[in-house]
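First comes the structure, then the notes that go with it.
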Amino acid sequence: MSATSTATSTSASQLHLNSTPVTHCLSDIVKKEDWSDFKFAPIRESTVSRAMTSRYFKDLDKFAVSDVIIVGAGSSGLSAAYVIAKNRPDLKVCIIESSVAPGGGSWLGGQLFSAMVMRKPAHLFLQELEIPYEDEGDYVVVKHAALFISTVLSKVLQLPNVKLFNATCVEDLVTRPPTEKGEVTVAGVVTNWTLVTQAHGTQCCMDPNVIELAGYKNDGTRDLSQKHGVILSTTGHDGPFGAFCAKRIVDIDQNQKLGGMKGLDMNHAEHDVVIHSGAYAGVDNMYFAGMEVAELDGLNRMGPTFGAMALSGVHAAEQILKHFAA
């Protein structure tokens, strides 16, 4: 240590954290003072392969017919999944996320900053999730946006009736003949690995897979003894798959029109996105939440304030719960 250094040598016995002596972080778990003979339990490489693939394909089989399909695992999609799956453990909730990492744009606040701002009353959802925040009067601040999205993601994935298929994208919607009212009827989603979808222009035909909504007989006709499943699209407004379902609905049904997202206005945008979230007129069994609603209905964007992202998911989830309760 140089003569000019201000560093102070401190023995381990002097270190304290909250008046509790610091000990080895694994001392109460592994309980090994001498690591020279440390060993993991043995395993074969094929055992790992079978453990992964058997469970994944079992999930594909189980969720091939789902009650709720959520497209997009950002803040609104995950918030909706939490509310639906927690309140209705009997429903199979399938979440499809195009990215390897779920969470959408909620890992950071605005302009890649850390803190997440939520206007009240969105703090009530934070309380439900037991996420700490600083109360600033009309709004609250979560110290890091990742704390919010990682918490809701963790809670959703622990629910037994939820499956997240990440690195998987929705390429199209499954449709049925229009209803008597002339409404387009969605009956499922067409999926593929995201990397395959992005490589369609480089290879010959690489056909997709399908996840169907509950409510149909083996011949494809409606089974009126079952509640029809629903799709909740929360694909945001930017990125390679932004507002995908909204754009696809407009392509399928010429009576529909894409409003196009307007400029930033926090006070109008957050309110409007929450209020407009939910069932979509003219499309049976289709719901929207999050920034995709702004693209669909021509609403303002709100920028780096996240209360509407969570509560639009909650609002859509409540409508979906009413659908299954009716």
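Every residue, even glycine, has its Cβ placed from backbone N, Cα and C.
According to Swiss-Prot:
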type: BINDING; residues: SER76, GLU97, SER98, GLY105, VAL170, ASP207, HIS237, MET291, ARG301, MET302, GLY303; note: substrate binding site
type: MUTAGEN; residues: HIS200 to Asn; note: Partially active, trapping the enzyme at an advanced intermediate, just before the sulfide transfer reaction
type: MUTAGEN; residues: CYS204 to Ala; note: Partially active, trapping the enzyme at an advanced intermediate, just before the sulfide transfer reaction
type: MUTAGEN; residues: CYS205 to Ser; note: Partially active, with very weak activity toward NAD
type: MUTAGEN; residues: ASP207 to Ala; note: No activity
type: MUTAGEN; residues: ASP238 to Ala; note: Partially active, with very weak activity toward NAD
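The structure, with features from Swiss-Prot marked on it.
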| residue | record | Cβ contacts under 8 Å, 6 or more apart |
| --- | --- | --- |
| SER98 | substrate binding site | GLY72, ASN166, ALA167, THR168, CYS169, VAL170, THR194, THR197, PRO240, PHE241 |
| HIS200 | mutagenesis position | MET206 |
| CYS204 | mutagenesis position | none |
| CYS205 | mutagenesis position | none |
| ASP207 | mutagenesis position | none |
| HIS237 | substrate binding site | ALA243, MET261, MET291, GLU292, ALA294, GLU295, ARG301 |
| ASP238 | mutagenesis position | none |
| GLY303 | substrate binding site | GLY110, LEU264, MET266, ALA269 |
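DSSP assigns SER76 (substrate binding site) to a helical segment in the three-state reduction. In this entry, SER76, GLU97, SER98, GLY105, VAL170, ASP207, HIS237, MET291, ARG301, MET302, GLY303 make up the residues listed for substrate, with the farthest two CA atoms of the set 38 Å from each other. VAL170 (substrate binding site) counts 27 other C-beta atoms within 10 Å of its own C-beta, drawing on all protein chains shown. In the three-state DSSP reading, SER98 (substrate binding site) counts as coil. Classification of ARG301 (substrate binding site) by DSSP places it within a strand.
Non-local neighbourhood of SER76 (substrate binding site): THR234, SER277, ALA289, GLY290, MET291, MET309, ALA310, SER312, GLY313, ALA316, each in the same chain, at least six residues away, with C-beta under 8 Å from its C-beta.
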